[in-house]
Amino acid sequence: GTACSCGNSKGIYWFYRPSCPTDRGYTGSCRYFLGTCCTPAD
């Protein structure tokens, strides 16, 4: 995935997903990408 930093956390983008996977934390919505930013960033 692509690295992202939304809010106070860093993570990776999950494109075209309305929400993060259950084992991932939600950092925030980045308007300039079609996806959500989820942690951890691996």
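In case you wondered, yes, glycine gets a Cβ from its N, Cα and C as well.
The shown structure was predicted, so the numbers you read here are calculated from the model rather than taken from an experiment.
DSSP gives Ala3 (mutagenesis position) a strand state. Per Swiss-Prot, mutagenesis Ala3 to Pro is noted as: 4.1-fold decrease in ability to inhibit rASIC3 and no change in ability to inhibit hKv11.1/KCNH2/ERG1.
Here Ser5 (mutagenesis position) comes close to Gly11, Thr27, Cys37: these same-chain residues lie at least six apart in sequence, with C-beta atoms under 8 angstroms from its C-beta. Per Swiss-Prot, mutagenesis Ser5 to Ala is noted as: 2.5-fold decrease in ability to inhibit rASIC3.
In sequence order, Thr27 are the residues near Asn8 (mutagenesis position), counting only same-chain partners six or more apart with C-beta under 8 A. Here the residue is the original one, but Swiss-Prot notes a mutagenesis experiment at this spot, Asn8 to Ala: 1.2-fold increase in ability to inhibit rASIC3 and decrease in ability to inhibit hKv11.1/KCNH2/ERG1.
Here Swiss-Prot describes Lys10 to Ala as a published mutagenesis experiment; the accompanying note says: 1.8-fold decrease in ability to inhibit rASIC3. In the three-state DSSP assignment, the secondary structure recorded for Lys10 (mutagenesis position) is strand.
Recorded in Swiss-Prot as a mutagenesis result, Phe15 to Ala carries the remark: >100-fold decrease in ability to inhibit rASIC3.
For the mutagenesis result Tyr16 to Ala or Phe, the note given in Swiss-Prot is Complete loss of ability to inhibit rASIC3. Tyr16 (mutagenesis position) counts 8 other C-beta atoms within 10 Å of its own C-beta, drawing on all protein chains shown.
Swiss-Prot documents Arg17 to Ala as a published mutagenesis change and attaches the note 44-fold decrease in ability to inhibit rASIC3 and mASIC3. Secondary structure from DSSP puts Arg17 (mutagenesis position) in coil. Proximity of Arg17 (mutagenesis position) to non-local residues of its own chain (separation of 6 or more, Cβ distance below 8 Å) is seen for Gly35, Thr36, given in sequence order.
In Swiss-Prot, the entry for mutagenesis Arg17 to Glu states: Complete loss of ability to inhibit rASIC3. The structure shown retains the original residue.
Of all Cβ atoms in the protein chains displayed, 7 besides its own lie within 10 Å of the Cβ of Pro18 (mutagenesis position). According to Swiss-Prot, the experimentally introduced change Pro18 to Ala is described as follows: 3-fold decrease in ability to inhibit rASIC3 and decrease in ability to inhibit hKv11.1/KCNH2/ERG1.
According to Swiss-Prot, the mutagenesis experiment Asp23 to Ala carries the annotation: 1.1-fold decrease in ability to inhibit rASIC3. Asp23 (mutagenesis position) counts 7 other C-beta atoms within 10 Å of its own C-beta, drawing on all protein chains shown.
Recorded in Swiss-Prot as a mutagenesis result, Arg24 to Ala or Gln carries the remark: About 25-fold decrease in ability to inhibit rASIC3. Taking all protein chains in view, 19 other C-beta atoms sit within 10 angstroms of the C-beta of Arg24 (mutagenesis position). In the three-state DSSP scheme, Arg24 (mutagenesis position) is classed as coil.
A mutagenesis experiment is reported in Swiss-Prot for this position, Arg31 to Ala, and the note states: 2.1-fold decrease in ability to inhibit rASIC3.
Quoted from Swiss-Prot for the published mutagenesis Tyr32 to Ala: 2.5-fold decrease in ability to inhibit rASIC3, probably due to alterations in the orientation of the side chains of neighboring residues of functional importance. No change in ability to inhibit hKv11.1/KCNH2/ERG1.
Per Swiss-Prot, mutagenesis Leu34 to Ala is noted as: Complete loss of ability to inhibit rASIC3 and hKv11.1/KCNH2/ERG1.
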Packing count at Ala3 (mutagenesis position) (other Cβ atoms within 10 Å of its Cβ): 10
Cβ-Cβ neighbours of Phe15 (mutagenesis position) (radius 10 Å): 11
Length of the line joining the Cα atoms of Lys10 (mutagenesis position) and Tyr16 (mutagenesis position), in Å: 19
Rounded inter-Cα distance in Å - Ala3 (mutagenesis position), Tyr16 (mutagenesis position): 15
